[in-house]
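Engineer: Can you keep this structure in mind? I'll have questions shortly.
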Amino acid sequence: MRSSTISASAVVLLSGLASAQTFTDCNPTEKTCPSDPAIGGLQVTDFTAGKSSYWEVEDGTTMSYDGTLGAQFVISTATDAPTIKNIGYIMFGRIETWVRASAGTGIVSSFILESDDLDEIDWEWLGANNAEAENNFFGKGNTTTYDRAQYPAVATPIDTFHNYTIDWTAKSTIWYIDGVAVRTLLYDDKQTVGGKNYPQTPMLVKMGSWIGCASKAAETDSATAGTCSWAGGAVDLTQGPFTMYVKNVTIQDYGCATEYTYGDLTGDYTSIKATGGCSADGSAASPSASSSSAASGSSSSTKSSSGSSTLSTVTGTTSAIAVGTATGTATLSAGEKATAAAISGSTTSSSTIAKVTTTSDANSLKKPKHEYGMIDLGVMVLGLGLGYLVM
């Protein structure tokens, strides 16, 4: 994500998105910080079914949900920066989402992975560019250069939903659009400075939209001119509202934990401690996926109409991050079941996300169902027989 020196008020305004490389509540490379709650398995969110308990709404954010278009991130005024964040972290993983970016010069739509020590992996879209998406990364908050971004072509990302995927492992990070790899970043790529700037610490998924250039004056202000140039110029709010849409998000945590802890101040992935075992409601997949499964949604153009219904409206308040009810159960929505089924059984790609059952949980995490074969049953019977003889 493009960053520049910004005022304290702007930091609040951008709700943690634009300032991602320069701010963290507690930096584990500087001091001991609290452990991060882990997703620890597969999490599926279907925003066309309404609000999800697996996402927290940031202060000042009002969200609406549409039965066709999903979550709506709306900018109408200069102080709007709608943002939501997941309740859990991943330690390497695969993240897929169906997004239709917001229009509007100066408007930025963002989908990012961010860690406590300022590692970051991005998908972003500029409202003035209806032909490209942007992918980027940062390590340990290093913003000394802005030469890491790439802009792969994508057909009308502002008018059309597309599948955007990040597959993140200790060896590489791969960005996909509609199942096609558009960038591969190796751990030891020259831009990572021998791996030092390679993102490698527990990540939290955030998404939202924000104003990259608030006014004509900002275009010439030395503190904001760089971001204004990147965002395409000043926003004209009279042309709004400007809306980013997200249909769904699928997160596979490759770690096996209920929480992740930094073992020292290095920020190296080998120092991260995973504790608690896999989630009681999900199991991590192998971190070797090689392509994207365009499982849910459609690549065809989707237009908003006056007939579409808003399911609900939610206003954000501050709350602590929590893993949720790992042992609790709840009924999945029809949309979540369909999404999970598509991911596990009806894709044509070589995604290694494990096949899962669609029995429920409070975090859309699915636990693989164990099946016993004849040999297993035979061993059980033999064991019971021997136990009887001993008695």
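Backbone N, Cα and C define each Cβ position, glycine as well.
Found this in Swiss-Prot, in case it helps:
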- 29-246: domain 'GH16' (DOMAIN)
- CYS33 to Ala: Impairs homodimerizatuion and transgycosylase activity, but does not affect the induction of host cell death (MUTAGEN)
- GLU120 to Gln: Impairs transgycosylase activity; when associated with H-122 and Q-124 (MUTAGEN)
- GLU120: active site, nucleophile (ACT_SITE)
- ASP122 to His: Impairs transgycosylase activity; when associated with Q-120 and Q-124 (MUTAGEN)
- GLU124 to Gln: Impairs transgycosylase activity; when associated with Q-120 and H-122 (MUTAGEN)
- GLU124, LYS206, TRP210, THR227: chitin binding site (BINDING)
- GLU124: active site, proton donor (ACT_SITE)
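Could you tell me the structural context for the features on the list?
Structural biologist: Confidence annotation: the domain 'GH16' (29-246) carries a mean pLDDT of 97 in the model.
Other Cβ atoms within 10 Å of the Cβ of CYS33 (mutagenesis position) number 16 in total over all chains. The DSSP secondary structure for CYS33 (mutagenesis position) is coil.
Mapped onto three states, the DSSP output places GLU120 (mutagenesis position) in strand.
In this structure, THR227 (chitin binding site) is part of a helix by DSSP.
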Engineer: Using the residues the record lists for chitin (GLU124, LYS206, TRP210, THR227), what whole-number Å value is the largest Cα to Cα distance?
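Structural biologist: Those residues reach a largest Cα separation of 20 Å.
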Engineer: Report the nearest neighbour of ASP122 (mutagenesis position) in space among the recorded positions CYS33, LYS206, THR227, comparing Cα positions.
Structural biologist: LYS206
Engineer: What's the CA-CA gap between LYS206 (chitin binding site) and GLU120 (mutagenesis position) in angstrom, rounded?
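Structural biologist: With the alpha carbons as reference points, the distance is 11 Å.
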